[in-house]
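For D372, the entry in Swiss-Prot reads active site, proton acceptor. According to Swiss-Prot, the UDP-alpha-D-galactofuranose binding site annotation covers R171, Q200, N229, D256. Summarising the annotation, Swiss-Prot assigns Mn(2+) binding site to D256, D258, H396 and lists experimental evidence as the type of evidence. Swiss-Prot lists E300 to S among its mutagenesis entries, and the accompanying note reads: 1400-fold decrease in transferase activity. No effect on affinity for the substrate UDP-Galf. Among the sequence features in Swiss-Prot, the mutagenesis site D371 to S is noted as follows: Loss of transferase activity. D372 to S appears in Swiss-Prot as a mutagenesis experiment; the accompanying note says: Loss of transferase activity. According to Swiss-Prot, the mutagenesis experiment W399 to S carries the following note: 1200-fold decrease in transferase activity. No effect on affinity for the substrate UDP-Galf. A mutagenesis experiment is reported in Swiss-Prot for this position, H413 to S, and the note states: 1700-fold decrease in transferase activity. No effect on affinity for the substrate UDP-Galf.
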Amino acid sequence: MSELAASLLSRVILPRPGEPLDVRKLYLEESTTNARRAHAPTRTSLQIGAESEVSFATYFNAFPASYWRRWTTCKSVVLRVQVTGAGRVDVYRTKATGARIFVEGHDFTGTEDQPAAVETEVVLQPFEDGGWVWFDITTDTAVTLHSGGWYATSPAPGTANIAVGIPTFNRPADCVNALRELTADPLVDQVIGAVIVPDQGERKVRDHPDFPAAAARLGSRLSIHDQPNLGGSGGYSRVMYEALKNTDCQQILFMDDDIRLEPDSILRVLAMHRFAKAPMLVGGQMLNLQEPSHLHIMGEVVDRSIFMWTAAPHAEYDHDFAEYPLNDNNSRSKLLHRRIDVDYNGWWTCMIPRQVAEELGQPLPLFIKWDDADYGLRAAEHGYPTVTLPGAAIWHMAWSDKDDAIDWQAYFHLRNRLVVAAMHWDGPKAQVIGLVRSHLKATLKHLACLEYSTVAIQNKAIDDFLAGPEHIFSILESALPQVHRIRKSYPDAVVLPAASELPPPLHKNKAMKPPVNPLVIGYRLARGIMHNLTAANPQHHRRPEFNVPTQDARWFLLCTVDGATVTTADGCGVVYRQRDRAKMFALLWQSLRRQRQLLKRFEEMRRIYRDALPTLSSKQKWETALLPAANQEPEHG
């Protein structure tokens, strides 16, 4: 290692063998004039043809300098590459506007016996509001990049000793793949001190045929803990409980079981954790497992006007790096150069310092949804910020492939939103009328779309919230079965294999654009109201009027029908939504009564939940839920 490059922050990494072009663009950009495609013999080396140009202005290899400027003690970073052949390395940076600035360039000539080491130090001072740094390689002869990386100029403070926690539920193959990836790279393997797997399913990870090999590489570091299905919050709470009680690990890394891991992401969040000015949560970003070049979001916040998660200012959902590269003049790409500050990070990849976990306590008993947001907000109240670090990411199933806004998860969305709002919603915008108004709007939309089961379980969500924090903990395991029982009585919650299971629709589908003109919106709304005041035609409950694709199932179409099939978000089945005037009015009145109670009692519930936070987040309280597993010896790999 050179005198300048003292501690690795981020390696240059290359695509896996056989990756498609759109995924390759997350790692490198090749000039269209190159005679042949660059080849990566390993994950950290690249063979480039003669008279070619390759840019590392990419998601995984550009350096997010503004984040390191804002959150760490680093004053500068060093690019260090080892190359053979003849060519040139040019270093560029950007401003927060996306404007590109040349930094410096170096010609190089290296041989197999003596590779050339090219180093460039980049001062971080100009990156207050945004900006990245990257390098390009232009070749004269064939060139091999043997290694490259971004380095700090001083040794990393603290200790690298991570407890990785992967709760799993009936995904043994996915979990085994994640375990295998943890030991696939020596640098990643050596920083992992423990791997904790709470197994909450019936199909056990240890029964998978590939488990013994994956477990053998982890050895005594791996522990499997069987426990009831307590959801993600119960799984992650077990991870934190075991990490604090039975390890000396200084970092706790939460990860989902159903992800595809980029192992270097672990090293990158660890590096930021170690160089951070003060303890903080460091999270990775999420790429779309089905469209791998698509980034879910640069970062998220909680909208304090309605207390709902949303994109952070200047961040947009679903950015496609294959279509809009980082170094692109498109307005969408320019937004990527701003530093995005967040309220929380999803627990698909999130590193929590041991010190923070010891001070804040356990996650809330929310089963799923909002537990990650709560912890980020709770940390901020204790002076611990959260950063969502670009270039550190995993691939996860996109939310667009799920019906979680209308299926059983809708219960947890609303109930837990209310719980977390009661815990953390303060300031001039903390007026529950905004939240209730947004819920009323959503309720009317659900009823117009014949999503009666959604309204029914959301009514239960309000009831359970108003019943108080002790009740919330008591139903940690039982709430989901109760929600399933409620949904079974509504046709819109019964999934059929295909629309062909029913008689053919009475009408062919017609294209309907969303209304934007206020007069047209008013007309469609009036038609829908008048239609819903009349009794439904029983014939349309035996034979649907339309077969509606999921993307077309909007209020302005469904509010004037009595029966229609709607395809599920994953495309694997349909539900037969049927209008029922009596049921609709009953659900509406029940919802309105509960919303009135929310308005009346929210201040009271705010005090009750805040008083209960120390108990809800305590190890002692969580032991009562984890007791069946706590009385067992964990199984080690």
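Any Cβ shown, glycine's included, is placed from N, Cα and C.
Although substitutions are noted, the structure shown does not include any of them.
The model shown is predicted, which means the values in this text are computed figures rather than measured ones.
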* Would you find the one among the binding-site residues Q200, N229 whose Cβ has the most company, meaning other Cβ atoms within 10 Å? => Q200
* Among the recorded positions R171, Q200, N229, D371, H413, report those whose Cα falls within 10 Å of that of H396 (Mn(2+) binding site); none is a fine answer. => none
* DSSP three-state assignment (helix, strand or coil) for D258 (Mn(2+) binding site) -> coil
* Asked: When the Cα-Cα distance from D258 (Mn(2+) binding site) is computed for each of the recorded positions R171, Q200, N229, D372, W399, which gives the smallest value?
  -> R171
* For E300 (mutagenesis position), what is the secondary structure by DSSP, using just helix, strand and coil? -> strand
* Structure fact -> Whole-Å Cα distance, H413 (mutagenesis position) to W399 (mutagenesis position), is 13
* Asked: In whole Å, how far is Q200 (UDP-alpha-D-galactofuranose binding site) from D372 (mutagenesis position) when you measure between their Cα atoms?
  -> 19
* To do: Compute the C-alpha separation of Q200 (UDP-alpha-D-galactofuranose binding site) from D371 (mutagenesis position), stating it in Å without decimals.
  => 18
* To do: Based on DSSP, name the secondary structure state of H396 (Mn(2+) binding site): helix, strand or coil.
  => strand
* What residues, ordered by sequence, lie under 8 A Cβ-to-Cβ from W399 (mutagenesis position) and sit at least six positions away in the same chain? -> H296
* To do: Can you see whether DSSP assigns N229 (UDP-alpha-D-galactofuranose binding site) to helix, strand or coil?
  => coil
* Cα separation, N229 (UDP-alpha-D-galactofuranose binding site) to E300 (mutagenesis position) (Å, whole number) -> 28
* How many other Cβ atoms are found within 10 Å of the Cβ atom of D372 (mutagenesis position), counting all protein chains shown? -> 26
* Asked: Taking every protein chain shown into account, which of the recorded positions D256, D258, E300, D371 has the largest tally of Cβ atoms within 10 Å of its Cβ?
  -> D371
* Asked: How many whole Å apart are the CA atoms of R171 (UDP-alpha-D-galactofuranose binding site) and D371 (mutagenesis position)?
  -> 21
* Diameter of the UDP-alpha-D-galactofuranose binding set by C-alpha atoms, the set being R171, Q200, N229, D256, in angstrom -> 15
